[in-house]
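Listed in Swiss-Prot:
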- HIS83, HIS182: heme b b562 binding site (BINDING)
- HIS97, HIS196: heme b b566 binding site (BINDING)
- HIS201: ubiquinone binding site (BINDING)
- MET39 to Ile: In strain: Isolate CM-3 (VARIANT)
Amino acid sequence: MTNIRKTHPLMKIVNNSFIDLPAPSNISSWWNFGSLLGMCLILQILTGLFLAMHYTSDTMTAFSSVTHICRDVNYGWLIRYMHANGASMFFICLFLHVGRGLYYGSYMFMETWNIGVLLLFAVMATAFMGYVLPWGQMSFWGATVITNLLSAIPYIGTDLVEWIWGGFSVDKATLTRFFAFHFILPFIVAALAGVHLLFLHETGSNNPSGLSSDSDKIPFHPYYTIKDILGALILILALSSLVLFSPDLLGDPDNYIPANPLNTPPHIKPEWYFLFAYAILRSIPNKLGGVLALVFSILVLMLMPLLHTSKQRSMMFRPISQCLFWLLVADLLTLTWIGGQPVEYPFVIIGQLASILYFTLILILMPIASLVENHLLKW
């Protein structure tokens, strides 16, 4: 008799994805982040569902309803802070997952990579709209500033912004629709993640060497299920520590002040995970130019397969490219720092230089370094 997991139509899908899946024997802990992201998404959907049971998307009561969740709902404070800090963990895993893809050349699986970039956009949109919901000062002004960027689009810009707002300013209509979108988008993300996995399983996983691993596969279970559980425990430990010891560490104190359209906060800034893109946006004096740079800073990831000039897939044996990769990481950390600073000297010029370096590294220096390494191979 054949095992039910190999014959049952539903169990067969699970079996081929998580149990009998042939996986390379040498993938490192950098390959843990896919499962961690899945875990983060499930956590966010569950905590979000329980928050939505108590939240009201009305400008008069939104702030009070969040306060009510934290004060009066059983373990409401825990659910709220797990959701808020869970988003931070989600983005940490996302950035590490993308970084892994860049380092080891995983972007050569083009369908998987491009759907991954779409996933990144979708998660960023979800996080932005979620940040608006508590209706604090930073929620309101963040929504105003970011949606206003669309007015830079020629001809239709102003109409588009007013259409998104549902009026002539960020108000009740905006909050209600943002809540609706914030609820539906995670399910779209989950569907996209399914397609992401579908395309990944067409080709099989990449591995640190960047070479074909067809001749040396091992079953996903038990080897990588155990390995993923270790990653999951570390993630849970980190999230629990953050939530229980310092839940407001990554938040903005201004968001504990109810939204007031008549009072602008001294420094409007998004959550930490958007600061690098915000710094790129601010470093260009022209509004439309800034918006284009902002979008292109993420969209440039889609060009990675076209910019790959090396004869080797992975950076494992390419020291010049490795140096440039870590320079890119340092540059992104610099941009993140600058995004949280006021618009004054010397931060403006540092931000502009870091933005130029970001695009120069990706579009010019890394492809040239790969060509140089190809040439060095001949010696």
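Yeah, the Cβs are placed from backbone N, Cα and C, and that goes for glycine too.
What you see is the original sequence, not a version with the noted changes.
All chains included, 20 other C-beta atoms sit within 10 angstroms of the C-beta of HIS97 (heme b b566 binding site). The closest partner of HIS97 (heme b b566 binding site) among the recorded positions, by CA position, is MET39; the full candidate set was MET39, HIS83, HIS182, HIS201. Rounded to a whole number, the distance between the Cα atoms of HIS196 (heme b b566 binding site) and HIS83 (heme b b562 binding site) is 24 Å. Once Cβ contacts within 10 Å are tallied over all protein chains shown, the binding-site residues HIS196, HIS201 are led by HIS196.
Of the recorded residues, HIS196 (heme b b566 binding site) and HIS182 (heme b b562 binding site) place their C-alpha atoms 21 Å from one another.
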